[in-house]
Amino acid sequence: MIIDLHVQRYGPSGPARVLTIHGVTEHGRIWHRLAHHLPEIPIAAPDLLGHGRSPWAAPWTIDANVSALAALLDNQGDGPVVVVGHSFGGAVAMHLAAARPDQVAALVLLDPAVALDGSRVREVVDAMLASPDYLDPAEARAEKATGAWADVDPPVLDAELDEHLVALPNGRYGWRISLPAMVCYWSELARDIVLPPVGTATTLVRAVRASPAYVSDQLLAALDKRLGADFELLDFDCGHMVPQAKPTEVAAVIRSRLGPR
């Protein structure tokens, strides 16, 4: 079964040249600021399953998202595209490259969350289930501003709340996501590494101030062994929210992988 994703388009009309894949709990419009730095590039920015305005029905797996993204590219692409994945989106991007190498011209992996320690995942999920929502928007904003979004400009954080924070039936506030789906996706992040095919041009951006770190030495060694000269590692001085904290630099990386057309 192929599921249609809600897709935000940026840039001129026409076949997508870039596919962006967001992280767990996020949405396609999170790429809005980055897209402003690539105004002439047609970009497809979907909400993943269980996120935003895409369907919330199960299954909630990497494989289900890969199938939906492949169908999206079959409909909105015209040949291989540069696939940009942040965090969980980086894991999905690697699986997409392995499953449909004909659709992937290059990978840009922004602090990808791949093969995380299972105990760490359990702690994150326990905390998420213990405190799944917020008293008011101010509490939601404070959590992000003192966490992974600490080095993101305040107006960008404000736009995130305007788009993604919603009032819940219980009178509290939460993100526009399916909580059961998030539990499943965090579990998916503990899966073994799935590498892109040999010859896949790949840039991995490591957020050096992400704590705890998402990018492991195991992942870097595996990519380097598989891809050799086709693998590039860049270190950015920022926290985990790389596309929001460093949009100019990320846009330059994407341009370097696009090439002429």
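Cβ atoms are placed via backbone N, Cα and C, with glycine included.
In this structure the noted substitutions are not present, so the sites keep their original residues.
Pulled from Swiss-Prot, these are the features on record:
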type	residues	note
MUTAGEN	SER87 to Ala	Loss of enzymatic activity
ACT_SITE	SER87	active site, nucleophile
MUTAGEN	ASP192 to Ala	No effect on enzymatic activity
MUTAGEN	ASP217 to Ala	Loss of more than 70% enzymatic activity
ACT_SITE	ASP217	active site, charge relay system
MUTAGEN	HIS240 to Ala	Loss of enzymatic activity
ACT_SITE	HIS240	active site, charge relay system
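Structural mapping of features recorded in Swiss-Prot.
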residue: SER87; record: mutagenesis position; Cβ neighbours (10 Å): 28
residue: ASP192; record: mutagenesis position; Cβ neighbours (10 Å): 8
residue: ASP217; record: mutagenesis position; Cβ neighbours (10 Å): 8
residue: HIS240; record: mutagenesis position; Cβ neighbours (10 Å): 24
Checklist entry - Near ASP217 (mutagenesis position), meaning Cα within 10 Å, which of SER87, ASP192, HIS240 (mutagenesis positions)? => result none
Item to check | Coarse DSSP state, helix versus strand versus coil, of ASP217 (mutagenesis position) | outcome: helix
